[in-house]
Amino acid sequence: MKSILKAMALSLTTSIALATILLFVYKFATRSKSTKKSLPEPWRLPIIGHMHHLIGTTPHRGVRDLARKYGSLMHLQLGEVPTIVVSSPKWAKEILTTYDISFANRPETLTGEIVLYHNTDVVLAPYGEYWRQLRKICTLELLSVKKVKSFQSLREEECWNLVQEIKASGSGRPVNLSENVFKLIATILSRAAFGKGIKDQKELTEIVKEILRQTGGFDVADIFPSKKFLHHLSGKRARLTSLRKKIDNLIDNLVAEHTVNTSSKTNETLLDVLLRLKDSAEFPLTSDNIKAIILDMFGAGTDTSSSTIEWAISELIKCPKAMEKVQAELRKALNGKEKIHEEDIQELSYLNMVIKETLRLHPPLPLVLPRECRQPVNLAGYNIPNKTKLIVNVFAINRDPEYWKDAEAFIPERFENSSATVMGAEYEYLPFGAGRRMCPGAALGLANVQLPLANILYHFNWKLPNGVSYDQIDMTESSGATMQRKTELLLVPSF
């Protein structure tokens with residue numbers, strides 16, 4: 001009996017030891033496997049994750065620099081938000097085609113919740129039936145080629161007003177082009193939306209700028225979305241709530257005034273379209289939905305178009321040969337005409353090359369807008385959990401040296417034989433993003449860049465003030481969701 005018990009004890013000990021060894025081997029194997037399948041990433045800190053790597057730099061450049069070291073598909077832990085970053089045309093094409101629907105959502109943000117009426121605008125709306133209907137309205141009604149064309153006369157009129165204002169300021173005196181161009185685009189969009197410029201233009205402009213400042217995606221509320229107390233401690237919730245009250249007051253007054261005067265208008269404005277659809281049986285819109293969409297038009301339209309014009313002029317000032325070439329093309333084609341019509345400049349190839357090259361180097365949204373994974377995805381062997389944020393670094397993609405020779409240089413001629421318009425065939429050129437969540441306002445945005453830029457270059461010669469050499473122009477970028485100049489563009493016109 002003792003021998004049996006001894007054997008049983010030995011057997012049990014052996015079994016436990018064997019089980020322990022097998023469990024250790026299993027855990028080691030699965031851990032090794034998991035490690036092998038983890039996306040490359042920099043070293044991280046507790047709580048904040050990888051945020052410290054982005055301190056002291058603009059997000060798009062900071063993320064680009066990390067990608068150069070850790071790869072064009074990498075993982076970042078931004079606070080409590082797992083994030084994958086795409087920085088190459090190859091991975092952008094793979095994800096925005098094969099996995100486009102899996103990453104069709106937008107992350108919920110405090111800004112979207114408060115300022116954009118619970119994310120009911122086109123840009124931040126979650127993927128689903130509501131978003132599909134909004135996208136359809138944009139494509140067929142608000143931002144169709146026909147609708148964009150219908151605003152041609154007001155674009156021409158407002159561009160001519162800008163020319164007259166600059167001339168009135170006097171030759172040889174510095175002009176704040178940043179301020180003037182932003183005001184021009186805001187006025188064009190105001191008239192397109194409401195049928196006229198609005199008396200509270202300055203207030204609307206400040207609201208739009210504040211919204212853009214709050215949507216950078218890297219502040220406390222964005223990286224710790226579940227820590228509600230931080231939203232209060234940081235002051236962001238209070239700022240956004242105050243901003244929301246201003247928006248409600250301003251847009252409610254505009255809509256009320258517009259409704260009273262609707263019988264006197266002949267051209268259907270963007271607000272007319274939305275009010276017509278408001279009580280539609282097919283897809284009714286609420287008043288808050290309409291306000292969110294109007295904010296999209298201004299927020300996405302004003303800053304992106306004005307900054308593109310600023311960057312184009314900045315690059316041309318820095319590159320006198322390109323400036324001379326585009327001005328010669330304009331002046332030859334227009335042959336002394338006083339006012340420019342859009343038909344006059346549609347076929348001006350070098351002007352269009354300048355715009356494309358500007359958008360390559362200075363995409364309006366350098367990190368586009370983040371997407372979010374709707375379901376777990378296996379991406380090239382990597383397991384991507386649900387709710388993972390996706391950042392596509394268009395800034396890095398547009399400057400990828402594997403696809404672009406002298407990628408950091410401003411060379412409009414590189415587009416001479418290119419058919420790329422708003423997207424490159426290999427996703428090497430993505431100024432407006434790609435896939436389902438691609439910017440629906442590309443046609444309107446390009447129209448609001450081409451004519452103003454042509455007027456500014458055709459009617460005036462430009463130089464830096466105080467005898468500063470062209471190669472000393474400040475090209476520093478600001479930090480935020482959109483790619484703006486850090487300093488305002490002050491230039492001296494002659495005519």
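Heads up, residue numbers simply count up from 1 along the chain you see.
Just so it is clear, glycine is given a Cβ too, placed from its N, Cα and C backbone atoms.
Keep in mind the model shows the original residues, not the substituted ones.
A mutagenesis experiment is reported in Swiss-Prot for this position, Ser307 to Ala, and the note states: Reduced activity leading to a slightly reduced accumulation of artemisinic acid. Cβ neighbours within 10 Å of Ser307 (mutagenesis position), excluding its own Cβ and spanning all shown chains: 25.
A coil conformation is recorded for Leu369 (mutagenesis position) in the three-state DSSP classification, outside any helix or strand. All protein chains shown were included, and the count of other CB atoms within 10 Å of the CB of Leu369 (mutagenesis position) stands at 19. Under mutagenesis, Swiss-Prot gives Leu369 to Met with this note: Reduced activity leading to a reduced accumulation of artemisinic acid.
Sequence-distant contacts of Cys439 (heme binding site), defined by Cβ-Cβ distance under 8 angstroms and a gap of at least six in the same chain, are Ala300, Leu365, Phe432, Gly433, Gly445. Annotation note: Cys439 (heme binding site) sits in a coil segment as assigned by DSSP. According to Swiss-Prot, the heme binding site annotation covers Cys439, on the basis of similarity to another entry.
Mapped onto three states, the DSSP output places Ser479 (mutagenesis position) in coil. Among the mutagenesis experiments that Swiss-Prot reports, Ser479 to Phe is described with the note: Altered artemisinic alcohol oxidizing activity leading to the accumulation of artemisinic alcohol.
Sequence-distant contacts (6 or more apart, same chain, Cβ under 8 Å) of Met483 (mutagenesis position) comprise His60, Ser307, Trp311, His362, Pro363, Pro364, Leu365, Pro366, Phe395, Glu477. Annotation of the published mutagenesis Met483 to Val in Swiss-Prot: Reduced activity leading to a reduced accumulation of artemisinic acid; the original residue is retained in the structure shown.
Across the structure, Ser479 (mutagenesis position) and Leu369 (mutagenesis position) are spaced 15 Å apart at their Cα atoms. Ser479 (mutagenesis position) counts 18 other C-beta atoms within 10 Å of its own C-beta, drawing on all protein chains shown.
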